[in-house]
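Below is one structure, written out as structure tokens, with a few remarks after it.
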Amino acid sequence: MRKLLIFSISAYLMAGIVSCKGVDSATPVTEDRLALNAVNAPADNTVNIKTFDKVKNAFGDGLSQSAEGTFTFPADVTTVKTIKMFIKNECPNKTCDEWDRYANVYVKNKTTGEWYEIGRFITPYWVGTEKLPRGLEIDVTDFKSLLSGNTELKIYTETWLAKGREYSVDFDIVYGTPDYKYSAVVPVIQYNKSSIDGVPYGKAHTLGLKKNIQLPTNTEKAYLRTTISGWGHAKPYDAGSRGCAEWCFRTHTIAINNANTFQHQLGALGCSANPINNQSPGNWAPDRAGWCPGMAVPTRIDVLNNSLTGSTFSYEYKFQSWTNNGTNGDAFYAISSFVIAKSNTPISAPVVTN
């Protein structure tokens with residue numbers, strides 16, 4: 001394995017130049033660098049891929065809330081066991097945007113051009129991730145079919161300040177025996193461009209939460225990967241003045257073929273135990289509903305019954321009943337939900353229709 005990795009690393013270091021650009025501004029942020037820069041393999045069976053290097057997300061002064069770049073990943077992922085993404089946000093002397101901002105990382109589907117959210121996080125108040133040696137960690141193995149070869153990534157932060165946030169992102173690609181050699185992923189729903197571009201909660205809306213999914217006939221395992229975070233302080237409050245959807249604890253349900261099958265508990269995560277505990281004077285310690293400032297937003301995995309293989313079944317994402325009385329703004333749930341199909345034979349992506 002060591003010889004294989006040395007050969008692969010040498011090939012990647014000979015790759016050309018990539019660029020990072022801001023996509024919300026006419027003034028691009030350009031960064032010339034090697035596609036794979038300064039490989040750091042923590043173990044013999046791990047390859048480290050450097051991607052964004054001190055790129056800034058900001059607003060105003062010709063700056064952009066997002067940055068894009070093209071990077072070279074290993075072409076063959078059949079022996080990749082796991083892929084971990086690490087997001088470092090440095091904020092020396094509290095010089096960054098001091099608020100807890102919604103942020104995420106995307107990979108572009110090379111065929112369709114659609115951006116897939118591979119990880120979401122909420123920035124800490126006032127500080128960066130310096131207390132975590134490698135920053136925030138997110139398992140992105142489910143997207144390994146897209147994290148191969150020349151790969152486009154995007155990082156976004158819902159900041160409204162010119163001082164913004166600065167990021168470096170790298171990936172540990174761990175080789176070994178995967179559970180299945182092949183996998184494919186496709187979004188079921190993505191209402192996640194920002195905290196307030198999510199699904200309105202407690203009022204009528206036109207966003208589709210019902211879909212039909214068809215799994216390939218050679219699927220050996222399939223599951224849903226869902227990321228959810230709520231925003232807003234809408235009333236009526238729950239006990240303890242918990243407004244929706246940032247603070248109100250709720251249970252969401254996924255119905256498969258019209259039967260309530262999976263539940264997502266949006267409750268306390270223990271925000272006060274966050275190792276990034278230097279966020280004062282920010283209000284970081286109280287528990288939100290399913291997320292915390294300065295942490296990655298959890299991904300929720302729901303394994304589908306094997307009897308669904310090769311068939312078309314219905315999917316519906318359902319909220320707990322509650323009505324916004326309109327006296328304190330709106331409530332939103334930013335949601336992305338993907339279906340992943342795995343097999344030991346080459347597999348195509350599941351098909352999702354309305």
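Quick reminder: no glycine exception, Cβ is built from N, Cα and C everywhere.
Those substitutions? Not in this structure, it's all original residues.
Taken residue by residue with DSSP, D100 (mutagenesis position) is part of neither helix nor strand, so it is coil. Annotation source Swiss-Prot lists active site at D100 (among others).
DSSP assigns E158 (mutagenesis position) to coil in the three-state reduction, placing it in neither a helix nor a strand. There are 23 other CB atoms within 10 A of the CB of E158 (mutagenesis position), with all protein chains counted. Positions annotated as active site by Swiss-Prot: E158 (among others).
Annotation comment: Swiss-Prot describes E246 (among others) as active site. The local packing around E246 (mutagenesis position), expressed as other Cβ atoms within 10 Å of its Cβ over all shown chains, amounts to 20. Reduced to three states, the DSSP call for E246 (mutagenesis position) is coil.
Here Swiss-Prot describes D100 to N as a published mutagenesis experiment; the accompanying note says: Complete loss of activity. Its Cβ taken as reference, D100 (mutagenesis position) is surrounded by 22 other Cβ atoms within 10 Å in the chains shown.
Among the mutagenesis experiments that Swiss-Prot reports, E158 to Q is described with the note: Loss of activity.
For E246 to Q, Swiss-Prot lists a mutagenesis experiment annotated as follows: Loss of activity.
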If I take the alpha carbons of E246 (mutagenesis position) and D100 (mutagenesis position), what is the distance between them in whole Å? 12
Using C-alpha atoms only, work out the spacing between E158 (mutagenesis position) and D100 (mutagenesis position) and round it to an integer in Å. 9
